[in-house]
Amino acid sequence: MNQAQNSVGKSLDVQSFINQQPLSRYQWRVVLLCFLIVFLDGLDTAAMGFIAPALSQEWGIDRASLGPVMSAALIGMVFGALGSGPLADRFGRKGVLVGAVLVFGGFSLASAYATNVDQLLVLRFLTGLGLGAGMPNATTLLSEYTPERLKSLLVTSMFCGFNLGMAGGGFISAKMIPAYGWHSLLVIGGVLPLLLALVLMVWLPESARFLVVRNRGTDKIRKTLSPIAPQVVAEAGSFSVPEQKAVAARSVFAVIFSGTYGLGTMLLWLTYFMGLVIVYLLTSWLPTLMRDSGASMEQAAFIGALFQFGGVLSAVGVGWAMDRYNPHKVIGIFYLLAGVFAYAVGQSLGNITVLATLVLIAGMCVNGAQSAMPSLAARFYPTQGRATGVSWMLGIGRFGAILGAWSGATLLGLGWNFEQVLTALLVPAALATVGVIVKGLVSHADAT
């Protein structure tokens with residue numbers, strides 16, 4: 001009998017139980033639902049970058065006027081992420097996730113009917129509240145349903161959904177906007193999440209580890225875990241999470257800022273912040289930079305989509321490598337290469353084929369690294385503070401996204417050209433590399 005398969009009346013260690021079982025259809029369902037949440041999160045997050053050229057032309061506004069609108073959703077994401085983590089650690093992952101999807105779906109749909117910049121700015125901020133809450137809590141829930149041997153692989157695979165959603169926004173906009181206008185992308189990005197929220201209400205389970213830590217009742221925990229291995233769960237008299245003893249009765253903020261976790265938290269924030277500077281400068285402004293350099297609207301949207309699609313190609317490989325090698329070194333290498341290839345993109349404007357290839361590779365590097373960071377954070381923090389730790393990393397990181405979107409508008413306003421803007425990305429790439437490598441050297445905890 002396996003260690004987790006205790007005799008009747010004995011306590012069942014939830015994580016050991018999950019580790020020892022083959023991945024069930026029930027767990028694959030959690031993977032799929034979290035993937036869909038993150039996919040639609042990515043589609044709505046990237047929407048402004050893709051509709052900006054058409055919106056600017058229709059409303060007769062310059063690029064600088066769109067800077068605050070592009071940043072509005074990112075500011076909302078900060079508040080959504082920072083607020084949702086503590087809520088999920090107190091009340092549960094599922095309810096927060098369903099609410100997040102309803103919020104970003106509803107306000108994305110409303111954004112399609114905005115008639116001026118002020119309306120769009122407010123609606124994009126409100127959309128951002130839901131977007132900011134969705135991703136970290138999907139990461140937390142999925143990480144708590146996955147065995148250690150597959151944790152990084154499955155979480156980074158889920159994050160393929162974010163990059164695929166952003167890329168999908170580019171491909172959809174290339175076809176839909178010329179035919180139906182900029183509103184069409186926002187309508188799609190609003191209706192689909194509202195439909196998904198209905199599915200989540202029925203099919204998404206609560207985290208069993210959360211139920212144990214919060215003492216939500218043996219029968220409820222048993223019902224939640226039974227689909228994985230009914231006989232093993234039926235034999236258990238109670239359920240436990242061993243880490244609970246080490247951090248019990250402490251607030252979530254005391255956990256993530258304690259001596260054990262404090263420095264690691266700061267380094268996670270630095271790394272994710274710098275990575276998002278790169279991602280959002282390119283996501284928000286690469287199509288516009290391409291248009292300014294003579295590319296057609298279709299070419300600009302396609303190359304912008306390639307940047308996101310690169311993350312889809314690399315995320316699974318990064319997760320696989322993290323489960324087998326030093327995860328900090330794996331991520332650090334990808335950030336370093338992101339800076340190198342972003343610089344190369346800036347040197348290749350004259351050849352559209354070479355440019356597209358380099359954009360794809362740059363996207364593979366930086367988006368692959370970014371997709372891996374939530375998995376790294378989820379492995380680092382204990383259950384009591386996991387949602388807060390992951391969501392605060394993503395929330396603080398959003399300031400990097402705001403800086404990236406804002407700096408693109410500022411640099412273009414100062415007259416910087418395509419090559420100069422791309423060269424500047426060497427700085428955040430270097431800082432992200434240093435941040436994650438140093439975290440690997442100083443971390444002494446790997447709470448799972």
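Cβ coordinates come from backbone N, Cα and C, glycine included.
Here the original residues are kept at every noted site.
Sequence-distant contacts (6 or more apart, same chain, Cβ under 8 Å) of Asp41 (mutagenesis position) comprise Phe104, Leu131, Gly134, Met135, Ala138, Gly161, Phe162, Gly165. As a published mutagenesis entry, Asp41 to Ala or Asn appears in Swiss-Prot alongside the note: Abolishes 4-HBA transport.
Quoted from Swiss-Prot for the published mutagenesis Asp41 to Glu: Decrease in 4-HBA transport. For the recorded site, Asp41 (mutagenesis position), the DSSP three-state label reads helix.
Neighbour list (Asp44 (mutagenesis position), Cβ cut-off 8 Å, at least 6 residues apart, same chain): Ala73, Phe104, Gly105, Ser108, Thr127, Leu131, Gly165, Gly189, Gly190, Pro193. For the mutagenesis experiment Asp44 to Ala or Asn, the note given by Swiss-Prot reads: Abolishes 4-HBA transport.
Sequence-distant contacts of Gly85 (mutagenesis position), defined by Cβ-Cβ distance under 8 angstroms and a gap of at least six in the same chain, are Pro136, Asn137, Val252, Ala387, Thr388, Gly389, Val390, Ser391, Trp392, Gly395. Record note (Swiss-Prot) on the mutagenesis of Gly85 to Val: Abolishes 4-HBA transport and chemotaxis.
Secondary structure from DSSP puts Asp89 (mutagenesis position) in a helix. Here the residue is the original one, while Swiss-Prot reports the published mutagenesis Asp89 to Asn with the comment Abolishes 4-HBA transport and chemotaxis.
Among the mutagenesis experiments that Swiss-Prot reports, Gly92 to Leu or Val is described with the note: Abolishes 4-HBA transport and chemotaxis. In sequence order, Glu206, Ser207, Phe210, Arg214 constitute the residues six or more apart from Gly92 (mutagenesis position) in its chain with CB-CB distances below 8 Å.
According to Swiss-Prot, the mutagenesis experiment Gly92 to Ala carries the following note: Decrease in 4-HBA transport and chemotaxis.
In Swiss-Prot, a published mutagenesis experiment is listed as Arg124 to Ala, annotated Abolishes 4-HBA transport. In sequence order, Met48, Val69, Ala72, Ala73, Gly76, Phe107, Ser111 are the residues of the chain that are 6 or more apart from Arg124 (mutagenesis position) and have a CB within less than 8 Å of its CB. According to DSSP, Arg124 (mutagenesis position) is assigned to a helical segment.
For the mutagenesis of Glu144 to Ala, Swiss-Prot gives this note: Strong decrease in 4-HBA transport. The structure shown keeps the original residue. Counting every protein chain shown, 24 other Cβ atoms lie within 10 Å of the Cβ of Glu144 (mutagenesis position).
Experimental mutagenesis is annotated in Swiss-Prot for His183 to Ala, with the remark: Decrease in 4-HBA transport and chemotaxis. There are 18 other Cβ atoms within 10 Å of the Cβ belonging to His183 (mutagenesis position).
For His328 to Ala, Swiss-Prot lists a mutagenesis experiment annotated as follows: Decrease in 4-HBA transport and chemotaxis. Under DSSP, His328 (mutagenesis position) is assigned to a helix (H, G or I) in the three-state scheme. Counting only same-chain residues six or more apart in sequence, the Cβ atoms lying under 8 angstroms from the Cβ of His328 (mutagenesis position) belong to Leu376, Val436, Ile437, Lys439, Gly440, Leu441, Ser443.
Its Cβ placed at the centre, Arg386 (mutagenesis position) has 35 other Cβ atoms within 10 Å. Here the residue is the original one, but Swiss-Prot notes a mutagenesis experiment at this spot, Arg386 to Ala: Strong decrease in 4-HBA transport.
Swiss-Prot gives this note for the published mutagenesis His444 to Ala: No change in 4-HBA transport and chemotaxis.
Counting in whole angstrom, Glu144 (mutagenesis position) lies 9 from Arg386 (mutagenesis position) by their C-alpha atoms. Distance from the CA of Asp89 (mutagenesis position) to the CA of His183 (mutagenesis position) is 36 Å.
The two recorded residues, Arg386 (mutagenesis position) and Asp89 (mutagenesis position), show a Cα separation of 8 Å.
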